[in-house]
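**Student:** Could you have a look at this structure, given as structure tokens, before my questions?
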Amino acid sequence: MAQVAGKKLTVAPEAAKPPGIPGSSSAVKEIPEILVDPRTRRRYLRGRFLGKGGFAKCYEITDLESREVFAGKIVPKTMLLKPHQKDKMTMEIAIQRSLDHRHVVGFHGFFEDNDFVYVVLELCRRRSLLELHKRRKAVTEPEARYYLKQTISGCQYLHSNRVIHRDLKLGNLFLNDEMEVKIGDFGLATKVEYDGERKKTLCGTPNYIAPEVLGKKGHSFEVDIWSIGCIMYTLLVGKPPFETSCLKETYMRIKKNEYSIPKHINPVAAALIQKMLRSDPTSRPTIDDLLNDEFFTSGYIPSRLPTTCLTVPPRFSIAPSTIDQSLRKPLTAINKGQDSPLVEKQVAPAKEEEMQQPEFTEPADCYLSEMLQQLTCLNAVKPSERALIRQEEAEDPASIPIFWISKWVDYSDKYGLGYQLCDNSVGVLFNDSTRLIMYNDGDSLQYIERNNTESYLNVRSYPTTLTKKITLLKYFRNYMSEHLLKAGANTTPREGDELARLPFLRTWFRTRSAIILHLSNGTVQINFFQDHTKIILCPLMAAVSYIDEKREFRTYKLSLIQEFGCCKELASRLRYARTMVEKLQSSKSAVAHVKASA
């Protein structure tokens, strides 16, 4: 019987009944709404669905006594019938419960009933670096340093405790509300029992698999260094080093060490990647060597990052800040194209190469072509006409948008369109195609000129040429506070907020039945007037969020809707969306208010 530190994992005998026989628990049991730990008598309320992976489903769970919120990983015992499955689960729990580090997902206990095993973990609300990567592709060098430093710190702790993670990848590097990295998912992890032990077997396929694992030569801590090399490459280049469309070809490239680093990558960064991706595991740096590399010692590492970095690049003003904030002049960013990290005129970052233009640039149509293609493919399969529709299987909460428009007011006959984002920041797209945004602190401002050049100011210090626009912005903000929203107190500024950049409203138009809004991060939102339903489309995540008449907010992957189908209501809105995206794309000037009627 599998055992975790004196506590057995039991699988009820009836779970082994063959399928199709009445009473067989091979039919998936309903997960209870209240989860009870029989040992401590703690009770948890099962809340929002967070996602699924492997055998497990993950939910937000709330301790009914302390009101603390956790992530509950729930595994049906029907999936733990074979000894190796049970042993794997036992090992995962045993390893994770032995760990306690700032950059490792916190373990808060586990328990079971007849049907499920429940693991109580730290909740990471900002998902993982995988979603960030899908939205951002390549990140700026200071951001890469920030995420890598924390990942290495967590991995140092694992290695010092003789744990090899064996599946370090973007999807297993989770982010909390403070944008701190937490290493999670110890399903493939193992413990080194004695010095020099080489592990021979590995159940499962790691994402960034090292050549010595493929060669079955025995492996150890060096596999995690290889994975960190792949992570660093992916963060800076925007795609994994050995990626091909065919797994066999990818493995061949790994074995041959066949990859190339684009010329625009800083040579210091390229050198560190090359060291970590050496075929010979003994010639790779150890985890303790990494943070002493020039890449980390010579470059700027932000102490905090704003959550806006999940979808748009940050602005780097001063590293570290030495100027009294009250004396700072408004900072104006040099416009280098929308996807380049913004350089501010006042102070340059530590290294010139940090600001080099990424190899790819954001498409001129802001991902409308991709969205059109995605919607065309989806609508072609007629998802609401399937014989069996299982819309809930298409749900993917990890793809939930970072920003959407929560309120808007149309004054375009005189001034422009005012709107509020879900984080309570407020913006106006003026009729002259300029934009002004006030952050949710009620003080910071972002001004975007017609040519997309961005400037950063505050309500206490701005050029007189902007006086009228700032007065109008405040008017819009007050109007929406009084008439359209629950007035909320200003949020307290936190460290890292000075690096925030918000997506802005790129273009919009109204039809008889809806308003269509296109944000600069690629998101398209359609609000339907009659029933107040909304859809929010993200081409980078290839996902749609649907807010129905009951104001329930659910996010689906478009590819999974193709596979599992969807209700007629969502299908008709997705057909309408395709027509609207086509209209957005064909408008000659997709940077302001498009006149339309449909």
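Each residue, glycine too, has its Cβ placed from N, Cα and C.
Annotation comment: Swiss-Prot describes 50-58, K73, E122, 169-172, D185 as ATP binding site, evidence class sequence analysis. Record note (Swiss-Prot), mutagenesis S128 to D: Increases activity. The unchanged residue is displayed. Recorded in Swiss-Prot as a mutagenesis result, S128 to A carries the remark: No effect on activity. Experimental mutagenesis at this site is recorded by Swiss-Prot as T140 to D, annotated: No effect on activity. Annotated active site, proton acceptor per Swiss-Prot: D167, in sequence order, evidence recorded as sequence analysis. Mutagenesis annotation in Swiss-Prot: N172 to A, described as Abolishes activity; the structure shown retains the original residue. Quoted from Swiss-Prot, the note on mutagenesis experiment T201 to A is: Abolishes activity. Annotation of the mutagenesis experiment T201 to V in Swiss-Prot: Abolishes activity. According to Swiss-Prot, the mutagenesis experiment T201 to D carries this note: Increases activity. For the mutagenesis result T205 to D, the note given in Swiss-Prot is No effect on activity. If you look up Swiss-Prot, you'll see 404-482 marked as domain 'POLO box 1'. Residues or ranges marked as domain 'POLO box 2' by Swiss-Prot on the basis of sequence analysis: 504-586.
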**Student:** Cβ distance under 8 Å to S128 (mutagenesis position), same chain, sequence separation 6 or more: which residues?
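**Tutor:** The list for S128 (mutagenesis position) reads L170, G171, N172, L173, F174, L175, A398, given in order along the sequence.
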**Student:** What number of additional C-beta atoms lies within 10 angstroms of the C-beta atom of E122 (ATP binding site)?
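**Tutor:** Here the count is 16.
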**Student:** Averaging the per-residue pLDDT over the domain 'POLO box 2' (504-586), what integer do you get?
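**Tutor:** Taking every residue in the domain 'POLO box 2' (504-586) and averaging pLDDT yields 96.
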**Student:** CA-CA, which of the recorded positions T140, D167, T201 lies nearest E122 (ATP binding site)?
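**Tutor:** Checking each of T140, D167, T201 against E122 (ATP binding site), the shortest Cα distance is to D167.
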**Student:** Which of these recorded positions is closest to L50 (ATP binding site) if you go by CA atoms: T140, D167, T201, T205?
**Tutor:** D167
**Student:** Take the Cβ of C58 (ATP binding site) and count every other Cβ within 10 Å, whichever protein chain it belongs to.
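**Tutor:** 20, counting other Cβ atoms within 10 Å of C58 (ATP binding site).
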**Student:** Within 10 Å of the Cβ of T205 (mutagenesis position), how many other Cβ atoms can be counted across all chains shown?
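**Tutor:** Cβ-Cβ neighbours of T205 (mutagenesis position) within 10 Å number 11.
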**Student:** Taking the Cβ of T140 (mutagenesis position) as the centre, how many other Cβ atoms fall within a 10 Å radius?
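**Tutor:** That number is 26.
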**Student:** Please work out the number of neighbouring Cβ atoms within 10 Å of the Cβ of K52 (ATP binding site), leaving out its own Cβ.
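**Tutor:** Around K52 (ATP binding site), other Cβ atoms within 10 Å: 16.
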**Student:** Would you identify the secondary structure of L170 (ATP binding site) according to DSSP, in three states?
**Tutor:** helix
